[in-house]
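I have placed the structure first, in the form of structure tokens, so that the comments after it can refer back to it.
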Amino acid sequence: MDEGGGGEGGSVPEDLSLEEREELLDIRRRKKELIDDIERLKYEIAEVMTEIDNLTSVEESKTTQRNKQIAMGRKKFNMDPKKGIQFLIENDLLQSSPEDVAQFLYKGEGLNKTVIGDYLGERDDFNIKVLQAFVELHEFADLNLVQALRQFLWSFRLPGEAQKIDRMMEAFASRYCLCNPGVFQSTDTCYVLSFAIIMLNTSLHNHNVRDKPTAERFITMNRGINEGGDLPEELLRNLYESIKNEPFKIPEDDGNDLTHTFFNPDREGWLLKLGGRVKTWKRRWFILTDNCLYYFEYTTDKEPRGIIPLENLSIREVEDPRKPNCFELYNPSHKGQVIKACKTEADGRVVEGNHVVYRISAPSPEEKEEWMKSIKASISRDPFYDMLATRKRRIANKK
């Protein structure tokens, strides 16, 4: 039993006055209330923290989901650009404006630059607007033409189709002239010189091209392209030296060696080839790509044994008493002359070919038909050179 009576919070000393006792009991009561309040606050804080954790988890989950969808959109774009863009727009990851799509392509994170090039080169109205917006994201002010081309050609991979290249280089030339008024008389001049620089880059840095152009030849080739007048020799010489000292960088997803040229061929397979000087049949692995026919001793070889440029050649079906399913490559304009081609000797030397015609035997009639069809498609008159010739004629007519 409590000495001197009980109360909230335990016993009360007997020697306290009545007033002191009441004050002590009041203090104890308030202490208990405070402890209860603290416990209630702790419980409420714990509840709030749980809610915050749940919200954070939901936000993180949303961010994770968004990142997953963006990654999926990029993959879809690399497989089919139109479907990829559509997926990103439908999932509110991209606005449907040409400017927003152009920004997405310009940043290029996780995107295949070959696919970017193909998409930008399409002739649909929307793609053309995207191309325009994409080019406007490039700042070419105070850059010489080679510097501007380096920047432009690093942001995507030029497609192989002449009409696509035409649209893209036209957009580039217009943008360059807008950023650098007074450098060229017209966008046609910029367009033609840009192509001359791209071809110069190939001629100087492709080891299969043995006849390397000099600065003088480059200057001569570009006479009269500035509305009938000549560009300053110093300008052309500086552009030449820039390309000679440093080739254009090719976007990494395509690489810069021959292996990548053969990565996506028009056709490939084993065929028999009749020798040019020694008339024996040799089994070779053929690859048709970029308007050239390459042949290798083995499928694993990185360097071809021979290269046959298909420009100016024709193809015909022939009968051969020793081999079935034969066709020939020949030059209809120069019958009897050796076809311009090259081959690699056993000691590694690159020499000119010895063929007046290339006679080839396929394993079956079906494969012969397929090869002939593919080669015919490849050796149709190259629209790229027609396109460039048209532009040069346009400049000449302005004289």
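Just so you know, the numbers here start at 1 and follow the chain as drawn.
Heads up, the Cβ atoms here are built off N, Cα and C, so glycines get one too.
From a predicted model like this one, the values you see are computed outputs, not experimental measurements.
The domain 'SEC7' annotation in Swiss-Prot covers 77-206 and rests on sequence analysis.
The domain 'PH' feature in Swiss-Prot is assigned to 264-380.
Neighbour count (other Cβ atoms within 10 Å of the Cβ, all protein chains): 15 for Glu161 (mutagenesis position). Under the three-state DSSP scheme, Glu161 (mutagenesis position) falls in the coil class. Record note (Swiss-Prot) on the mutagenesis of Glu161 to Lys: Impairs epithelium polarization.
Here Swiss-Prot notes a mutagenesis experiment, Lys282 to Ala, with the remark: Reduces phosphatidylinositol 3,4,5-trisphosphate binding. Under DSSP, Lys282 (mutagenesis position) is assigned to a strand (E or B) in the three-state scheme. Around Lys282 (mutagenesis position), taking its Cβ as the centre, 13 other Cβ atoms fall within 10 Å, counting all chains.
Counting every protein chain shown, the Cβ of Asn354 (mutagenesis position) has 13 other Cβ atoms within 10 Å. Under DSSP, Asn354 (mutagenesis position) is assigned to coil, being neither helix nor strand in the three-state scheme. One mutagenesis experiment catalogued in Swiss-Prot, Asn354 to Ala, is accompanied by this note: Slightly reduces phosphatidylinositol 3,4,5-trisphosphate binding.
With a cut-off of 8 Å between CB atoms and residues at least 6 apart in sequence, the same chain places Val192, Phe195 near Leu388 (mutagenesis position), listed in sequence order. A mutagenesis experiment is reported in Swiss-Prot for this position, Leu388 to Ala, and the note states: Impairs autoinhibition; when associated with A-392.
Lys392 to Ala appears in Swiss-Prot as a published mutagenesis result, with the remark: Impairs autoinhibition; when associated with A-388. Within 10 Å of the C-beta of Lys392 (mutagenesis position) there are 15 other C-beta atoms, taking all protein chains into account.
If you compare Cα positions, Lys392 (mutagenesis position) sits closest to Glu161 out of the mutagenesis positions Glu161, Lys282, Asn354. For the pair formed by Glu161 (mutagenesis position) and Asn354 (mutagenesis position), distance between Cα atoms is given as 31 Å, rounded to the nearest Å.
A separation of roughly 15 Å, to the nearest angstrom, links the Cα atoms of Lys282 (mutagenesis position) and Asn354 (mutagenesis position). Secondary structure of the domain 'SEC7' (77-206) per DSSP (helix as H, G, I; strand as E, B; remaining residues coil): 90 helix, 0 strand, 40 coil.
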